[in-house]
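All remarks here apply to the structure that follows.
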Amino acid sequence: MSSGANITYASRKRRKPVQKTVKPIPAEGIKSNPSKRHRDRLNTELDRLASLLPFPQDVINKLDKLSVLRLSVSYLRAKSFFDVALKSTPADRNGGQDQCRAQIRDWQDLQEGEFLLQALNGFVLVVTADALVFYASSTIQDYLGFQQSDVIHQSVYELIHTEDRAEFQRQLHWALNPDSAQGVDEAHGPPQAAVYYTPDQLPPENASFMERCFRCRLRCLLDNSSGFLAMNFQGRLKYLHGQNKKGKDGALLPPQLALFAIATPLQPPSILEIRTKNFIFRTKHKLDFTPIGCDAKGQLILGYTEVELCTRGSGYQFIHAADMLHCAESHIRMIKTGESGMTVFRLFAKHSRWRWVQSNARLIYRNGRPDYIIATQRPLTDEEGREHLQKRSTSLPFMFATGEAVLYEISSPFSPIMDPLPIRTKSNTSRKDWAPQSTPSKDSFHPSSLMSALIQQDESIYLCPPSSPAPLDSHFLMGSVSKCGSWQDSFAAAGSEAALKHEQIGHAQDVNLALSGGPSELFPDNKNNDLYNIMRNLGIDFEDIRSMQNEEFFRTDSTAAGEVDFKDIDITDEILTYVQDSLNNSTLMNSACQQQPVTQHLSCMLQERLQLEQQQQLQQPPPQALEPQQQLCQMVCPQQDLGPKHTQINGTFASWNPTPPVSFNCPQQELKHYQLFSSLQGTAQEFPYKPEVDSVPYTQNFAPCNQPLLPEHSKSVQLDFPGRDFEPSLHPTTSNLDFVSCLQVPENQSHGINSQSTMVSPQAYYAGAMSMYQCQPGPQRTPVDQTQYSSEIPGSQAFLSKVQSRGIFNETYSSDLSSIGHAAQTTGHLHHLAEARPLPDITPGGFL
């Protein structure tokens with residue numbers, strides 16, 4: 001295998017032949033050059049011969065002289081083969097009486113052949129024994145990018161990878177063993193000499209070992225990654241009749257074997273590729289990319305007629321604004337090198353549709369100078385287009401490569417932020433006189449420039465599907481009368497009388513027109529002239545509008561309306577309030593029949609408590625006698641005007657919005673606020689009380705404990721105790737009640753519990769948050785004995801050790817403590833009104 005320095009592959013770089021014009025014969029006898037007359041006659045015959053070739057006119061126009069002769073010979077050879085193979089009658093060949101019938105049959109065969117080629121996943125290839133392409137179907141262009149006229153009667157080795165040429169030569173031999181002397185010259189392609197066999201030396205045509213199935217890599221112009229496409233060849237060796245070749249001695253040679261195969265891509269195409277592979281179309285452009293022609297497939301895909309396509313002006317009007325600079329770069333490359341390379345961009349089709357295409361443009365020369373451009377486009381799917389767009393964004397620095405440009409979303413060539421302000425001339429006499437700077441318009445750009453093509457495009461083609469609007473468009477392009485009213489409010493605050501009058505003409509669209517324009521000559525129609533005149537009569541100029549724009553841009557309507565700003569909204573408040581309301585609603589529905597007894601019992605309990613307070617007022621000073629009553633009133637009826645209080649539930653800060661509590665009568669004395677945990681050390685959080693029935697959701701961090709309520713009352717005292725790590729109660733519980741109790745010590749003892757202590761009103765404590773349940777006392781209260789504090793009790797020792805060692809904050813409690821050992825002697829127990837639920841007897845994680 002050669003090093004590949006002199007290896008050449010097939011390409012499509014050929015010059016267009018010179019188009020000769022018929023010159024009139026001079027009237028006088030002017031001498032002419034005989035050689036020139038000979039060349040003119042030869043060119044005339046070649047043009048006539050080229051017109052007889054069965055190829056489209058656009059293919060014929062770019063053929064050179066040698067290609068015309070090559071294709072003419074190939075056509076004659078193919079016709080001779082089919083004459084023998086199809087065994088057509090002389091009458092049909094010479095145009096006998098059945099000429100009309102033959103034309104109908106040929107037309108039907110042609111249509112059937114075209115349909116078969118379109119349905120075939122590949123192309124037909126016939127290669128002779130001397131490695132010349134005898135025939136290639138027109139569908140070769142869909143897979144390799146070569147025209148049918150580019151490969152016919154050319155060496156097949158120019159298409160095959162150098163590493164696969166030996167294998168292809170072996171497959172051409174009938175015994176898979178070509179002569180070793182016939183080596184493939186990798187630099188020039190075909191072998192130096194061909195060996196011809198007689199029919200006696202060749203096997204029958206229908207032999208099984210004449211079948212072929214192999215793979216090799218072919219040169220592909222559509223693949224930019226490697227330049228080759230792996231193809232699978234499947235066919236058989238057959239005799240090529242009708243060639244009438246002669247040997248060196250002049251004797252007629254017998255028909256030789258040739259490879260008839262179908263070449264298919266090794267990787268099967270997807271459904272979308274099968275759908276789009278037959279829609280490759282070509283367009284013809286001037287050197288400035290102005291369209292001057294389009295084939296039938298292009299008209300079918302884009303939806304334009306050739307007249308509509310060629311009368312619009314620059315071809316950049318059909319290109320997406322985000323792809324213009326990318327296509328312009330390929331355009332410049334084509335002018336410099338003659339070929340643009342594969343370029344992926346979006347073309348605007350009819351009915352407001354964008355089509356991704358992969359294009360390759362070539363420069364066609366005439367008389368040694370560039371004449372026009374031929375562009376070959378292949379439609380792509382949207383997924384393929386977006387993939388190419390992502391690859392392009394990594395290599396190109398400007399933002400237009402990513403498709404995110406907003407230049408095409410506004411009417412002005414510049415965005416409102418980038419739009420240059422008119423230069424005003426300040427004067428003491430009038431503020432209406434101003435001299436604007438020259439604003440860009442459609443006429444200020446060159447007709448063939450990119451900006452001119454961009455301005456000529458309709459804005460609506462970029463709004464379907466709607467894209468994200470520019471920041472200023474949401475306020476000014478799509479503004480409403482309500483927003484104009486908000487502008488008026490801002491002007492009133494500034495005290496501008498002229499701005500107050502702006503509401504009459506303050507529509508957002510008019511404001512946008514005023515922003516993008518200048519004096520009256522910039523408004524071509526009468527409507528905009530009237531707008532400009534009204535603005536001048538009201539004393540409003542563009543500087544005022546600019547200041548109004550800036551003020552409106554940084555001011556939101558919600559703030560002006562007095563609404564709460566988003567940053568002031570506590571999401572946790574809303575969540576906890578919703579949970580609380582849901583629990584309250586469900587509880588009220590389940591226990592509606594119990595609401596009336598609850599209120600009555602609470603009222604009775606309060607009245608009894610107040611009677612005790614009146615008795616104790618005779619023995620204690622008024623300030624001290626009034627304090628426990630305030631505590632009880634506060635525990636029964638919490639504050640109703642509390643806002644959202646921040647509390648910590650299970651170690652997490654949250655917000656809690658209390659709902660209105662159940663009301664009851666307390667005519668004896670005015671209820672006052674009681675602040676539990678009023679002196680916290682290291683924290684400033686407040687704990688609202690929850691008097692609603694079953695207002696606190698069920699939690700695992702809850703230990704039920706039931707204690708009776710005793711009437712005795714003593715002075716309050718402050719006690720330092722830890723906020724965590726309480727041990728569970730050692731005393732037995734009597735029911736599944738959702739209450740807990742808290743022990744108090746009298747004021748005259750610093751490290752012990754008073755023998756006069758009783759139990760305070762039951763309260764539920766949750767890991768930093770506290771709620772109050774409404775309680776029902778029994779029909780009567782039975783006094784019980786009081787239990788003295790004993791140091792031998794293990795529960796008391798453990799409790800006091802924690803109190804002494806881990807004091808976190810001070811808290812004021814009532815000194816009413818009940819006997820722990822006589823809890824079962826009470827006649828009525830406090831209980832929760834909601835449905836009883838079994839709770840696990842575990843150590844709580846919070847306060848007890």
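Using N, Cα and C of the backbone, Cβ positions are placed for all residues, glycine too.
Sequence annotations record features per position, and here Swiss-Prot assigns domain 'bHLH' to 26-79. Secondary structure counts, DSSP: the domain 'bHLH' (26-79) has 38 helix, 0 strand, 16 coil.
Marked as domain 'PAS 1' by Swiss-Prot on the basis of sequence analysis: 116-179.
Residues or ranges marked as domain 'PAS 2' in Swiss-Prot (evidence: sequence analysis): 269-336.
Marked as domain 'PAC' by Swiss-Prot: 342-380. Sequence-distant neighbours of the domain 'PAC' (342-380) (same chain, 6+ residues past either end, Cβ-Cβ under 8 Å): 12, 15-16, 18-19, 58, 62, 145, 221-222, 224, 276, 279-287, 289, 292, 298, 301-304, 317-320, 322-323, 326-327, 330-331, 334-335, 388-389, 392, 457, 460-461, 464.
Sequence-distant contacts of Ala119 (mutagenesis position), defined as residues of its own chain at least six apart whose C-beta falls under 8 angstroms from its C-beta, are absent. Ala119 to Asp appears in Swiss-Prot as a mutagenesis experiment; the accompanying note says: Highly disrupts the dimerization ability of AHR. Reduces transcription activity. Impairs interaction with ARNT.
Classification of Ile152 (mutagenesis position) by DSSP places it in coil, neither helical nor stranded. Sequence-distant neighbours of Ile152 (mutagenesis position): residues of the same chain at least 6 apart with a C-beta under 8 Å from its C-beta are Arg70, Leu71, Ser74, Val133, Phe134, Tyr135, Ala136. Swiss-Prot lists Ile152 to Asp among its mutagenesis entries, and the accompanying note reads: Completely abolished the AHR induction activity, the ligand-induced nuclear translocation of AHR, and drastically reduced DRE-binding in vitro.
Under its natural variant entries, Swiss-Prot includes Gly821 to Asp with the note: In allele AHRB3.
Ala824 to Val appears in Swiss-Prot as a natural variant; the accompanying note says: In allele AHRB3.
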TODO: Tell me the residue counts in helix, strand and coil for the domain 'PAS 2' (269-336), as DSSP assigns them.
DONE: 38 helix, 10 strand, 20 coil
Open item on the list: Counting by DSSP secondary structure, give me helix, strand and coil numbers for the domain 'PAC' (342-380).
Closed with: 0 helix, 32 strand, 7 coil
- [ ] Across the whole of the domain 'PAS 1' (116-179), what does the mean pLDDT come to? Round it, please.
- [x] 89
